[in-house]
Amino acid sequence: MSETAKKVIVGMSGGVDSSVSAWLLQQQGYQVEGLFMKNWEEDDGEEYCTAAADLADAQAVCDKLGIELHTVNFAAEYWDNVFELFLAEYKAGRTPNPDILCNKEIKFKAFLEFAAEDLGADYIATGHYVRRADVDGKSRLLRGLDSNKDQSYFLYTLSHEQIAQSLFPVGELEKPQVRKIAEDLGLVTAKKKDSTGICFIGERKFREFLGRYLPAQPGKIITVDGDEIGEHQGLMYHTLGQRKGLGIGGTKEGTEEPWYVVDKDVENNILVVAQGHEHPRLMSVGLIAQQLHWVDREPFTGTMRCTVKTRYRQTDIPCTVKALDDDRIEVIFDEPVAAVTPGQSAVFYNGEVCLGGGIIEQRLPLPV
């Protein structure tokens, strides 16, 4: 069977990137079908970009391209493997990244297995802005060509085996090119805005949404000097480095500089703040990470020089990584970094290649 006659199942989200991915694969001669995943049972009404509207858009695109669209419900898997962990992390005072977990457990596990076993797929494809390259018999994950849209940060948990079974057609393009293709084809998704909500849950108001599942516990806001200057509505609504939504202005003694969250005392339900986005209490010289995933699946020992991102869209930070044991590493930055947040992911790179990453267990504060 020739490479180009192979069957690809495209994860159709109802967005422009997956729509154009399906068309690009058709142009490359693959046998293309779509799959729409429903991963959340609750419908919050028409004001949100609901699964029903997304499904209608996905169906319209598939009709236009002349391909079959399958649907599958992964709501149970999403609840058990993504959402419960997401809530547990917030409860513990950390700030998780559900999109990374969703890619790991749903898009590149449940979807990959379903496509291969139930639909006879040779490959799956998604609209992620990443690229793959085969080096020394292993598939590597590369940054997307469009540096503004690169999504490798969200896919660091993938193994080389999963990458080998996945295609990323728009990773070779820039976003404006993708929209232009969709417009030229007359696809309904051409001008649809990019989704920014929690993976699969949509554009709900975050505080309201989280409050349904975790009871909020108001508590004190104190400065780094120990002065009480306000009340927070729940630690879970705040993350390190956050400026908005604190409800405090300048103080009589302080400057007019804005306040930032510099620490969360979970045990005592206290939010600690300081003025200025470069306050020493916000800065870290490094971090400890755990729950490590390396794309090549080789255990990491010793030390290495590379770059790291501690959040999406951050400029790469040069660093030295040292193995502490099988599942923990110490990362020392070349220069102090602001707002390193436990629960988020640290993702490592060697040039264009995403090496893997782990969950930030603790930050190493700047000695004061």
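Using N, Cα and C of the backbone, Cβ positions are placed for all residues, glycine too.
A helical conformation is recorded for Cys102 (active site, nucleophile) in the three-state DSSP classification. Using a 10 Å radius centred on the Cβ of Cys102 (active site, nucleophile) and all shown protein chains, the other Cβ atoms total 25. Under the heading active site, nucleophile, Swiss-Prot lists Cys102, citing experimental evidence as support.
Per Swiss-Prot, active site, cysteine persulfide intermediate is recorded for Cys199.
For Gly11, Met12, Ser13, Gly14, Gly15, Val16, Asp17, Ser18, Met37, Gly127, the entry in Swiss-Prot reads ATP binding site. In the shown protein chains, 23 other C-beta atoms lie within 10 A of the C-beta of Ser13 (ATP binding site). Secondary structure at Ser13 (ATP binding site), as computed by DSSP, is coil.
Reduced to three states, the DSSP call for Met37 (mutagenesis position) is strand. Its Cβ taken as reference, Met37 (mutagenesis position) is surrounded by 26 other Cβ atoms within 10 Å in the chains shown. According to Swiss-Prot, the mutagenesis experiment Met37 to Ala carries this note: Reduces activity by 60%.
The Cβ of Asn97 (mutagenesis position) has 21 other Cβ atoms within 10 Å, all protein chains considered. Among the mutagenesis results in Swiss-Prot, Asn97 to Ala has the note: Loss of activity. The residue drawn here is the original one.
When other Cβ atoms within 10 Å of the Cβ of Asp99 (mutagenesis position) are tallied across all protein chains shown, the result is 20. Quoted from Swiss-Prot, the note attached to the mutagenesis of Asp99 to Ala states: Loss of activity.
Neighbour count (other Cβ atoms within 10 Å of the Cβ, all protein chains): 26 for His128 (mutagenesis position). One mutagenesis experiment catalogued in Swiss-Prot, His128 to Ala, is accompanied by this note: Reduces activity by 90%.
What Swiss-Prot notes for the published mutagenesis of Cys199 to Ala is this: Abolishes the incorporation of sulfur from the sulfur-relay system; loss of activity.
Recorded in Swiss-Prot as a mutagenesis result, Phe200 to Ala carries the remark: Reduces activity by 60%.
Annotation of the published mutagenesis Arg311 to Ala in Swiss-Prot: Reduces activity by 75%; the original residue is retained in the structure shown. Around Arg311 (mutagenesis position), the same-chain residues at least 6 positions away in sequence with a Cβ under 8 Å from its Cβ are Ala339, Thr341, Gln344.
Cα of Ser13 (ATP binding site) to Cα of Asp99 (mutagenesis position): a distance of 14 Å. Look at the Cβ of each of the binding-site residues Gly11, Gly15 and count the other Cβ atoms within 10 Å; the largest number goes with Gly11. Between the alpha carbons (Cα) of Gly15 (ATP binding site) and His128 (mutagenesis position) lies a span of roughly 11 Å. Each residue contributes its Cα atom, and for Asp99 (mutagenesis position) and His128 (mutagenesis position) these two points are 12 Å apart.
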